[in-house]
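**Q** According to Swiss-Prot, the protein carries these features:
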VARIANT   T321 to A  In strain: CWL029 and TW-183
DOMAIN    395-564  domain 'tr-type G'
BINDING   404-411, 450-454, 504-507  GTP binding site
Amino acid sequence: MEKVKLTKNLKLKIKNAQLTKAAGLDKLKQKLAQAGSSEAKSSSEKPSAKEKSVKVALAATSTPTASAEQASPESTSRRIRAKNRSSFSSSEEESSAHIPVDTSEPAPVSIADPEPELEVVDEVCDESPEVHPVAEVLPEQPVLPETPPQEKELEPKPVKPAEPKSVVMIKSKFGPTGKHINHLLAKTFKAPAKEEKVVAGSKSTKPVASDKTGKPGTSEGGEQNNREKQFNPANRSPASGPKRDAGKKNLTDFRDRSKKSDESLKAFTGRDRYGLNEGGEEDRWRKKRVYKPKKHYDEASIQRPTHIKISLPITVKDLATEMKLKASEVIQKLFIHGMTYVVNDILDSETAVQFIGLEFGCTIDIDYSEQDKLCLSNDTVRDEIQSTDPSKLVIRSPIVAFMGHVDHGKTTLIDSLRKSNVAATEAGAITQHMGAFCCSTPVGDITILDTPGHEAFSAMRARGAEVCDIVVLVVAGDEGIKEQTLEAIEHAKAADIAIVVAINKCDKPNFNSETIYRQLSEINLLPEAWGGSTVTVNTSAKTGEGLSELLEMLALQAEVLELKADPSARARGLVIESELHKGLGPVATVLIQNGSLKLGEALVFNDCYGKVKTMHNEHNELMKEAGPSIPVLITGLSDIPKAGDPFFVVKNEKTARDIIEARSAGQQRFALQQKKRPNFDSMLQNKKTLKLMIKADVQGSIEALVSSISKIKSEKVDVEILTNSVGEISESDIRLAAASKAVLIGFHTGIESHAEPLIKSLGVRVELFTVIYHAIDAIKEIMTSLLDPIAEEKDEGSAEIKEIFRSSQVGSIYGCIVTEGIMTRNHKVRVLRNKEILWKGTLSSLKRVKEDVKEVRKGLECGILLEGYQQAQIGDVLQCYEVIYHPQKL
């Protein structure tokens, strides 16, 4: 290790010398070297104290000096194996002769010369032998171990500790107590003695006796450390120090706790659970919280408004905030008058809001500006046309709706007018969608609406009556006026629309127009043939009889009505039908009532908006603009609009989006209140519930199905429609039906190809229909299947027990005689005693003599074995009966 240190020392000196030369400090270094050489000569003449001590030690040893001198060259040769061996191969006398010369630090003089570098190493090596013999020969001398040469150069020599000066007590420097502060602190805060472990190889610390003044007589370093520990209050630990005298006044610690709680009696609190009390009683000191008194508001100082303006709907909490009241005060006032509300309930009645304002002396005005903005227009189409400048109005085509009972020939009559064959393509030979056509006739263009005649499509008929100008009431001449015919008449009268009666099927032999006239007169529609004002035309859809006369009557009615519209205005109309197309997305058939609809215009419906991307007529021809009374199929909608929804053209798509977002936000506000509450009556009555999910091709079909299902009344089964939407049955629909245990009903729609395997794996029941009354009948059957069948017991025969035979293998065998009817094996049996039923079970074995038989008739004896019953007695009656299950009715 010493060789390595010496080598490092040499390298360090060489590097320092090179840096010195590069910095241009050679001349300064030479002057310093000359000055150092002169000092070295003087020091060589006068030996140092260290050399004297070494000589004394060598003289005292028993070994001769020659042996020590012989040992030094060996150690020198053993330590130094330098780069140039020739310089160290001299004799002992030569090496000793170099010692006084090399102590004068010749390194700065000869930087580039390698020989003086080795002489410097020789000097270092010559000093080391002086130390080691002393440490080995005189181990008992209290001489401090000498540091190696490298450490001598890097570290300063330790300064000899000065003797501690005695403290002179000056009375003027004492405090008011007459004692020095050191005495007070030393006595009051005496650190406890700590056991110090003596580690092998480390310096041993011995206790030093204190002097007369009471100060510990330690060395300078130890005294300084102890003084810092005693006099520094920050290093003190109150818990570890000795107990203070309770009689003396504490001058330093402001957290004195005279009363110590017993640790064994301390309760376990939440702070102990989280480890906050581990430090003991002293460490749990916390700063006392500053008490802040609550602010008491003087109600008299609050100025409540006497007039406010709000918009409906509004919650009870918001209304109370506007009136500077507490919500509890408003709720209390409502409760006193029999109205139960909570904080988040919504007030949508203007009367209730005005009543609250009257009770608290505040006038409340309702702001309708936001509703007007969302409504777009409060005027109807007719009012809008009447308010338009007459110079802008032009004559438009009449909108004619064909209405009547199912199978009375409405669609066939329209096909004859249009010269088409729509009726042949309809499922079940009935119309289940509303169709809109624009056909050219000899008397002009006519827009025709074909409405369904089935009872389920009453909403479609009502919608057709609202949008049309003339109603053609189709009545079959061989059947007369039916239920749906009367309903269509009511819709037409409610809309104040002109009615033209077409008595169809006049080519049939049992056609009787007089019967139709009589029925019309009974419902206040007196025909012209009987002197009334109702126009009647006998027609035949198959032969074409009366069609031209019917068209003339329609043209005459249109002239009388003076139908006009403004084609320059923004388009406004009604949704006839809507559906989800596979490639086009949501599409809608709309009828324009006023204005003109163009490509790229933005539309607003009730629940959705859109921008017209494409527009087609009934012949699938692309159109760029559609005027009044023209039905078109449009695409580019955000969602499927509901049939019958009005639409308006707005400035741009952003405006349309903002209007719909505002409407949806208002609808979400009522979502919680509109949720269906659980029917506790059905729960108490233990009613069954049928859950349905409806998928249809168009929105009108969904309306018809939902309306028909709601008309199914049952005291035993409730029907709950979970979802109803337009489109094919998808995978998500099947998963939802499986999770909710619902039945999927598809009307005029199919199942997606990748969703079909999921139906079998999840076990979901899916029913597809193309005719609506087939769907209604199937739903009724499903409702009936949910009901448990009614069990009926039908008596077959009876037998009397005459004898009882005991068997260790099968138990009791009853010997009986059949008194009535037939006793049949494996049928149910009742055991009666004194006309009281004791047991019901199964007749497991029936024998006649020793043979097993299936049945035994009246008057014959038999052996009967009952399954699981051995307590029958002689004289008991066994009644045989059969259980028959009957399905319940809705």
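Each Cβ is built from the backbone N, Cα and C atoms, and glycine gets one as well.
Although substitutions are noted, the structure shown does not include any of them.
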**Q** If you count the C-beta atoms lying within 10 Å of each candidate's C-beta, which of the binding-site residues T451, C506 ends up with the smallest number?
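**A** Sparsest of the binding-site residues T451, C506 by Cβ contacts within 10 Å: C506.
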**Q** Of the binding-site residues G404, T451, C506, which sits closest to T321 (variant position) by Cα distance?
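**A** Its closest listed neighbour, by Cα, is T451.
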**Q** D407 (GTP binding site) has how many other Cβ neighbours within 10 Å of its own Cβ?
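**A** Step by step: centre on the Cβ of D407 (GTP binding site), count other Cβ atoms within 10 Å, giving 17.
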**Q** Using the structure shown, find which entry in T321, K410 (the recorded positions) has the sparsest Cβ neighbourhood within 10 Å.
**A** T321
**Q** Just to confirm my parser: what is the rounded mean pLDDT across the domain 'tr-type G' (395-564)?
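**A** That region's mean pLDDT is 79.
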